[in-house]
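Some notes on the structure that comes next.
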Amino acid sequence: MRKMLAAVSRVLAGSAQKPASRVLVASRNFANDATFEIKKCDLHRLEEGPPVTTVLTREDGLKYYRMMQTVRRMELKADQLYKQKIIRGFCHLCDGQEACCVGLEAGINPTDHLITAYRAHGFTFTRGLPVRAILAELTGRRGGCAKGKGGSMHMYAKNFYGGNGIVGAQVPLGAGIALACKYNGKDEVCLTLYGDGAANQGQIFEAYNMAALWKLPCIFICENNRYGMGTSVERAAASTDYYKRGDFIPGLRVDGMDILCVREATKFAAAYCRSGKGPILMELQTYRYHGHSMSDPGVSYRTREEIQEVRSKSDPIMLLKDRMVNSNLASVEELKEIDVEVRKEIEDAAQFATADPEPPLEELGYHIYSSDPPFEVRGANQWIKFKSVS
């Protein structure tokens with residue numbers, strides 16, 4: 001009897017040491033999956049589009065929620081570090097657009113390719129890099145994903161080609177990556193992203209033409225967040241139907257604030273490209289909460305009420321959270337635990353990003369040429385002047 005009482009006492013003591021929320025979550029029976037209706041995509045030159053219902057598993061839902069929260073908290077931490085003058089130079093944040101980067105990744109394979117513009121932090125994370133490598137890149141430290149020399153606009157990961165600072169210039173490169181996929185006979189696609197502000201550039205239409213002519217497996221994706229810097233789409237474009245801009249290329253207009261819509265549309269587009277039909281165009285209707293960059297307060301060309309309305313009615317994280325809680329895929333307590341874990345991860349990454357050393361001046365020319373300096377050009381050593389003083 002004494003042994004039995006002692007065993008019961010140990011079990012109860014172990015339960016008492018666990019947070020009450022964890023005990024509650026562990027004892028609750030959750031649904032394994034749930035079916036949701038999603039918004040129908042507008043179509044251009046397509047008879048059928050993505051499905052209007054989709055199944056979300058509990059496992060995927062928790063993964064998507066954690067990833068979107070991580071991107072959101074990472075961007076808010078970057079905002080804080082910038083205001084503390086720890087991050088310097090250009091910095092473009094994507095909070096509000098989390099459903100785009102997470103949803104696109106959910107619809108493709110790790111071996112597929114992605115290239116985007118300068119609002120790239122979220123995509124760098126979803127392509128597989130840890131938060132500490134992203135924040136360290138923002139602070140210019142050696143542990144950054146580009147050794148601290150790329151900064152906000154020039155981040156890279158496996159099968160992720162940046163992060164490009166020239167508006168629209170990544171689009172022809174994306175078509176070139178798709179050409180390589182076809183040339184090498186690989187069943188891969190390239191997601192080529194640009195914003196509504198770049199959508200009027202001539203080089204994009206040239207890329208459309210070559211991709212269609214050669215039937216390249218390229219998904220052209222316009223992230224329409226309504227404003228190109230401080231100019232609304234209505235003031236910048238004769239037509240704001242960006243999904244029709246490819247003319248002879250089929251297109252989809254997608255709710256970019258709903259991760260499930262983005263995921264299903266991406267799966268559809270990827271399957272279209274893999275079938276050998278050529279390129280397809282997607283317009284993701286989304287919204288950024290911050291200004292264009294850190295030098296833009298974001299309220300001179302739009303009202304605070306407009307931003308708050310989007311936050312209250314269309315926030316991508318809240319939409320996923322409500323779906324999961326209401327369908328018994330997760331509990332509020334469980335999602336709060338994820339929030340706590342994400343905040344700790346971000347804080348740890350921020351500490352690393354501020355404590356990690358900066359790259360020495362001698363490495364300024366590294367990773368530019370096939371061989372690292374010092375080497376002579378026309379008989380002169382151009383690198384001898386780059387010496388650290390400490």
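Keep in mind that glycine also has a Cβ here, set from the backbone N, Cα and C atoms.
Remember, predicted model here, so these are calculated numbers, not experimental data.
Packing around Tyr227 (pyruvate binding site) is summarised by its Cβ count: 22 other Cβ atoms lie within 10 angstroms of its Cβ, all protein chains included. As annotated by Swiss-Prot, pyruvate binding site applies to His92, Tyr118, Arg119, Ala157, Gly165, Val167, Asp196, Gly197, Ala198, Asn225, Tyr227, with the evidence given as similarity to another entry.
When secondary structure is read from DSSP and collapsed to three states, Ala198 (pyruvate binding site) falls in the coil class. Over all protein chains present, the Cβ of Ala198 (pyruvate binding site) has 20 other Cβ atoms lying within 10 Å. What Swiss-Prot lists as thiamine diphosphate binding site is Tyr118, Arg119, Gly165, Val167, Asp196, Gly197, Ala198, Asn225, His292, and the listing cites similarity to another entry.
As annotated by Swiss-Prot, Mg(2+) binding site applies to Asp196, Asn225, Tyr227. Sequence-distant neighbours of Asn225 (Mg(2+) binding site) (same chain, 6+ apart, CB under 8 A from its CB) are Gly96, Gln97, Gly195, Asp196, Thr286, Tyr287, Arg288. Following the DSSP three-state reduction, the secondary structure of Asn225 (Mg(2+) binding site) is coil.
Swiss-Prot documents Lys336 to Gln or Arg as a published mutagenesis change and attaches the note Decreases phosphorylation at S-232 and S-300 but does not affect activity or substrate metabolism. According to DSSP, Lys336 (mutagenesis position) sits within a helical segment.
In this structure, the recorded positions under consideration are Arg119, His292, Lys336, and the one with the smallest number of other Cβ atoms within 10 Å of its Cβ is Lys336. If you take the Cα of Gly165 (pyruvate binding site) and the Cα of Lys336 (mutagenesis position), they are about 36 angstrom apart, rounded to a whole number. Cβ environment of His92 (pyruvate binding site): Tyr118, Arg119, Ala120, Ser152, Met153, His292, Ser293, Met294 lie under 8 Å away, each six or more residues apart in the same chain.
Take the CB of Tyr118 (thiamine diphosphate binding site) and look out to 10 A: across all protein chains shown you find 22 other CB atoms. Taking the C-alpha positions, the distance from Tyr227 (pyruvate binding site) to Lys336 (mutagenesis position) comes to 33 Å. Comparing the binding-site residues Gly165, Asp196 by how many other C-beta atoms lie within 10 angstroms of each C-beta, the top residue is Asp196.
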